[in-house]
Amino acid sequence: MSTWANLGLQDSASPLMEQLIFFHDHALLILVMITVLVGYLMFMLFFNNYVNRFLLHGQLIEMIWTILPAIILLFIALPSLRLLYLLDEINEPSVTLKSIGHQWYWSYEYSDFNNIEFDSYMIPTNELTTDGFRLLDVDNRVILPMNSQIRILVTAADVIHSWTVPALGVKVDGTPGRLNQTNFFINRPGLFYGQCSEICGANHSFMPIVIESVPVNHFIKWISSNNS
């Protein structure tokens, strides 16, 4: 989750989020290099009166400022396109989770084993325990196995919602009458927090998401206990 005074991205908990962070750093490095170059050129123009004194035409410099941006755009576009295809790729899932957005809570369905359904509401501030997180904790967490391919299907029952967990690099719109899907791979245990990221009404900020990532054997025990 995002902690106090955290100015960067959240720590990743999935390979896709790691790739997103790498691309962010890659693009930021290119932007810093461009900023330094432009700043240096502006400094030279301001404080050197003779740099262009005999410049009548500049075919070479025009070639440079045409070709160089094209090369820079390629260095940004190729990793970006690769990442876009990786984000859309659906691998063979071990578990499928269905998430349905409502005003203003989430409901979940596990249908791979037998039908397990539950609603997940935000815990009000006056009912929070001392170690709870305000506006982020829920009464029923989503339990998912770590080191497994997870597919999530997202839809909505009323208005457009968006199921978002930043640590996993996942953001899927939930649209009434439409079923959207994506996949992710959780590579460490823990609690991962998210929120609805599409303005959906008065209590939009009161429908958080909590994923509890557990080892596979604990997940099987949880499924078995819910079956019984």
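If you go along the chain as it appears here, the first residue is 1 and each next one adds 1.
Cβ atoms here come from the backbone N, Cα and C positions, even for glycine.
Every position carries its original residue.
Swiss-Prot gives this note for the natural variant Asp25 to Ala: In strain: 14021-0251.0. Taking a C-beta cut-off of under 8 angstroms and a sequence separation of 6 or more, Asp25 (variant position) has no same-chain neighbours.
For the natural variant Asn115 to Ser, the note given by Swiss-Prot reads: In strain: HW00, HW09, NC37, NC48, TT00 and TT01. Its own atom aside, the Cβ of Asn115 (variant position) has 9 Cβ atoms within 10 angstroms in the protein chains shown.
Annotation note: Phe118 (variant position) sits in a strand segment as assigned by DSSP. Where Swiss-Prot documents Phe118 to Tyr as a natural variant, the accompanying text is: In strain: MD106, MD225 and RU35.
Under the heading of natural variants, Swiss-Prot lists Thr129 to Ser and annotates it as follows: In strain: 14021-0251.0, C167, AU023, DSR, DSW, KY007, KY045, KY201, KY215, MD106, MD111, MD112, MD199, MD221, MD225, MDW86, RU00, RU01, RU07, RU35, RU259 and Sc00. In the three-state DSSP classification, Thr129 (variant position) falls within coil. Counting only same-chain residues at least 6 apart in sequence, none has a Cβ under 8 Å from the Cβ of Thr129 (variant position).
For the naturally occurring variant Thr130 to Ile, Swiss-Prot gives the following note: In strain: 14021-0251.0, C167, AU023, DSR, DSW, KY007, KY045, KY201, KY215, MD106, MD111, MD112, MD199, MD221, MD225, MDW86, RU00, RU01, RU07, RU35, RU259 and Sc00. Its Cβ placed at the centre, Thr130 (variant position) has 4 other Cβ atoms within 10 Å.
What Swiss-Prot records for His161, Cys196, Cys200, Met207 is Cu cation A1 binding site, and it gives similarity to another entry as the kind of evidence. For Met207 (Cu cation A1 binding site), other Cβ atoms within 10 Å of its Cβ number 23.
Under the DSSP three-state reduction, Val165 (variant position) is assigned to strand. The Cβ of Val165 (variant position) lies under 8 Å from the Cβ of Phe192, Tyr193, Gly194, Ile209, Ile211, each on the same chain and at least six residues away in sequence. For Val165 to Ile, Swiss-Prot lists a natural variant annotated as follows: In strain: AU023, C167, DSR, DSW, KY007, KY045, KY201, KY215, MD106, MD111, MD112, MD199, MD221, MD225, MDW86, RU00, RU01, RU07, RU35, RU259 and Sc00.
Long-range Cβ proximity for His204 (Cu cation A2 binding site), meaning a same-chain Cβ under 8 A and a gap of 6 or more residues, is found for Trp104, Cys196, Glu198. Swiss-Prot lists Cys196, Glu198, Cys200, His204 with the feature Cu cation A2 binding site, giving similarity to another entry as the kind of evidence.
Under the DSSP three-state reduction, Glu198 (Cu cation A2 binding site) is assigned to coil, being neither helix nor strand. What Swiss-Prot records for Glu198 is Mg(2+) binding site, and it gives similarity to another entry as the kind of evidence.
Long-range Cβ contacts of His218 (variant position) within its own chain (separation 6+, distance under 8 Å): Pro145. As a natural variant entry, His218 to Asn appears in Swiss-Prot alongside the note: In strain: 14021-0251.0.
Comparing Cα positions, Cys200 (Cu cation A1 binding site) lies closest to Phe118 out of the variant positions Asn115, Phe118, Thr130. Asp25 (variant position) falls within a helical segment according to DSSP.
Taking the Cα of His161 (Cu cation A1 binding site) as the reference point, the closest of the variant positions Asn115, Phe118, Thr130 is Phe118. In terms of C-alpha distance, the listed variant positions Asn115, Phe118, Thr130 place Phe118 closest to Met207 (Cu cation A1 binding site).
Within 10 Å of the C-beta atom of His161 (Cu cation A1 binding site) sit 30 other C-beta atoms, taking all shown protein chains into account. Recorded residues Thr130 (variant position) and Phe118 (variant position) have their alpha carbons 25 Å apart, per Cα-Cα distance.
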